[in-house]
Amino acid sequence: MTVATGDPVDEAAALPGHPQDTYDPEADHECCERVVINISGLRFETQLKTLAQFPETLLGDPKKRMRYFDPLRNEYFFDRNRPSFDAILYYYQSGGRLRRPVNVPLDIFSEEIRFYELGEEAMEMFREDEGYIKEEERPLPENEFQRQVWLLFEYPESSGPARIIAIVSVMVILISIVSFCLETLPIFRDENEDMHGGGVTFHTYSNSTIGYQQSTSFTDPFFIVETLCIIWFSFEFLVRFFACPSKAGFFTNIMNIIDIVAIIPYFITLGTELAEKPEDAQQGQQAMSLAILRVIRLVRVFRIFKLSRHSKGLQILGQTLKASMRELGLLIFFLFIGVILFSSAVYFAEADERDSQFPSIPDAFWWAVVSMTTVGYGDMVPTTIGGKIVGSLCAIAGVLTIALPVPVIVSNFNYFYHRETEGEEQAQYLQVTSCPKIPSSPDLKKSRSASTISKSDYMEIQEGVNNSNEDFREENLKTANCTLANTNYVNITKMLTDV
């Protein structure tokens, strides 16, 4: 710290909340001390009263900032990010306004906020300004056994056995999906019509409907595979339910709802097959029951969403869609307006054409959707000049409509992607920390005679020597890997010896 005033004054008088005195804004002679802060070679100069506005922060508390004092140069030295300090100093000058410089990444600026100890309120304000979405708190069960089981099934990265369970779960999901797809192949189906009885599989086809009706055989390999998969899904679901910290919140989780949807169709199908009577085929009820079963069995395909529990990519996609619901709603609304307008326009443009492919406005909805989304399926095309002009305008309007909300959705995706990878990057790159070494008393006397520091600074250093040696010794033991080459603190003893 460099004192620019002629007479040193007690810095304690300029700090609000100090046990000896209080800060008086009317006393200008007590607030004219100026300090120099060196940020990796870039010097900033400000007044003590500016820093004293936030006494709980690193720069506002004399005890906290004294460890970074360089008595030889009479300044404070911080080996930190230089562009970020412009915003940090402005935070003090403006009385609490925090704005991130455009050339500073989000994660770096967040680390600077934590380093200078601006507080949780400043961090929350910064996150709100940057559009951060507050992460939901995930409580753990209080019971130790339930906590271990919950971590085992809910957090695959928590341990080796948890990873093994996650791998097994993924394999079972994939087997279930593959089985669901393979059982529809003609090679695995009996296409004899009106065969029923003894649990034999049968299928019915018609000219208007392409499909199959299947009666489950308990010896069928696909049924056995399906049963084994359901056993695992049910076991996994029940274990999660009994180990979860909140039973009520368990059923509000979208992932648990997907688990229920993946399990229920099997038991409904099994119950229907067991309750089916042979005379139902003659009563005309079998067709309806099989149609319902076909819809229920279709729900099995949603098991693929169970993979999102073990895939960060799918989780990021889901979070992006959830955060972009407003933009997606606007997109659908714009498309709806465009479909109505261009369907009506192309219908009236083609009304006089004898071979018109647009017999009504609702029939033109499909063409408008395909054109606005730039798919261009080609099953319905306008033939008149007016219809082609409407089609051209429809395609151009579709491109503009879809392009408007895309940047917002991409921005949300980038945010969630960087937030997911931030933890991994922090684990790989350790932040350089400072070694809090307190100089000895003789060195302090020499440094005080060799350089100009304020009375309050000297008192803080002397107090640290007398009262904090043990605390800093313990901290040094914890940070034994910290060397002089990577420290923010200046070794005063070595500097005076060199001089």
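Cβ coordinates come from backbone N, Cα and C, glycine included.
Heads up, this one's the original sequence, none of the swaps are in it.
Under mutagenesis, Swiss-Prot gives Arg34 to Leu with this note: No effect on channel opening.
A C-beta separation below 8 Å, combined with a sequence spacing of at least six in one chain, links Ser40 (mutagenesis position) to Phe78, Asp79, Arg80, Asn81, Arg82. One mutagenesis experiment catalogued in Swiss-Prot, Ser40 to Ala, is accompanied by this note: No effect on channel opening.
Over all protein chains present, the Cβ of Gly41 (mutagenesis position) has 8 other Cβ atoms lying within 10 Å. For the published mutagenesis Gly41 to Ala, Swiss-Prot gives the following note: Loss of channel activity.
Taking all protein chains in view, 11 other C-beta atoms sit within 10 angstroms of the C-beta of Leu42 (mutagenesis position). For Leu42 to Ala, Swiss-Prot lists a mutagenesis experiment annotated as follows: No effect on channel opening.
For Glu45 (mutagenesis position), the count of additional Cβ atoms within 10 Å of its Cβ stands at 12 [all protein chains shown]. Among the mutagenesis results in Swiss-Prot, Glu45 to Ala has the note: Loss of channel activity. The residue drawn here is the original one.
Among the mutagenesis results in Swiss-Prot, Thr46 to Val has the note: Abolishes interaction with KCNAB2 and strongly reduces cell surface expression. No effect phosphorylation in response to increased cAMP levels. The residue drawn here is the original one. When secondary structure is read from DSSP and collapsed to three states, Thr46 (mutagenesis position) falls in the strand class.
Mutagenesis annotation in Swiss-Prot: Thr46 to Asp, described as Impairs protein folding. Loss of tetramerization; the structure shown retains the original residue. Sequence-distant contacts (6 or more apart, same chain, Cβ under 8 Å) of Thr46 (mutagenesis position) comprise Arg34, Val35, Ile37, Leu89, Tyr92, Gln93.
Annotation of the published mutagenesis Thr50 to Ala in Swiss-Prot: Alters voltage-sensitive channel opening; the original residue is retained in the structure shown. Neighbour density for Thr50 (mutagenesis position): within 10 A of its CB lie 18 other CB atoms from the protein chains shown.
Looking at Swiss-Prot, the entry for mutagenesis of Asn207 to Gln says: Loss of glycosylation site.
In the three-state DSSP assignment, the secondary structure recorded for Ser360 (mutagenesis position) is coil. Sequence-distant contacts of Ser360 (mutagenesis position), defined by Cβ-Cβ distance under 8 angstroms and a gap of at least six in the same chain, are Tyr347. Here the residue is the original one, but Swiss-Prot notes a mutagenesis experiment at this spot, Ser360 to Ala: No effect on N-glycosylation. Abolishes channel activity of the homotetramer, but retains channel activity in the presence of a beta subunit.
Recorded in Swiss-Prot as a mutagenesis result, Val381 to Tyr carries the remark: Confers sensitivity to inhibition by tetraethylammonium (TEA). DSSP classifies Val381 (mutagenesis position) as coil under the three-state reduction.
Here Thr383 (mutagenesis position) comes close to Glu350, Glu353, Asp355, Ser356, Gln357: these same-chain residues lie at least six apart in sequence, with C-beta atoms under 8 angstroms from its C-beta. Recorded in Swiss-Prot as a mutagenesis result, Thr383 to Ala carries the remark: Impairs N-glycosylation and abolishes expression at the cell surface.
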Cα-Cα separation of Val381 (mutagenesis position) and Leu42 (mutagenesis position), in Å? 67
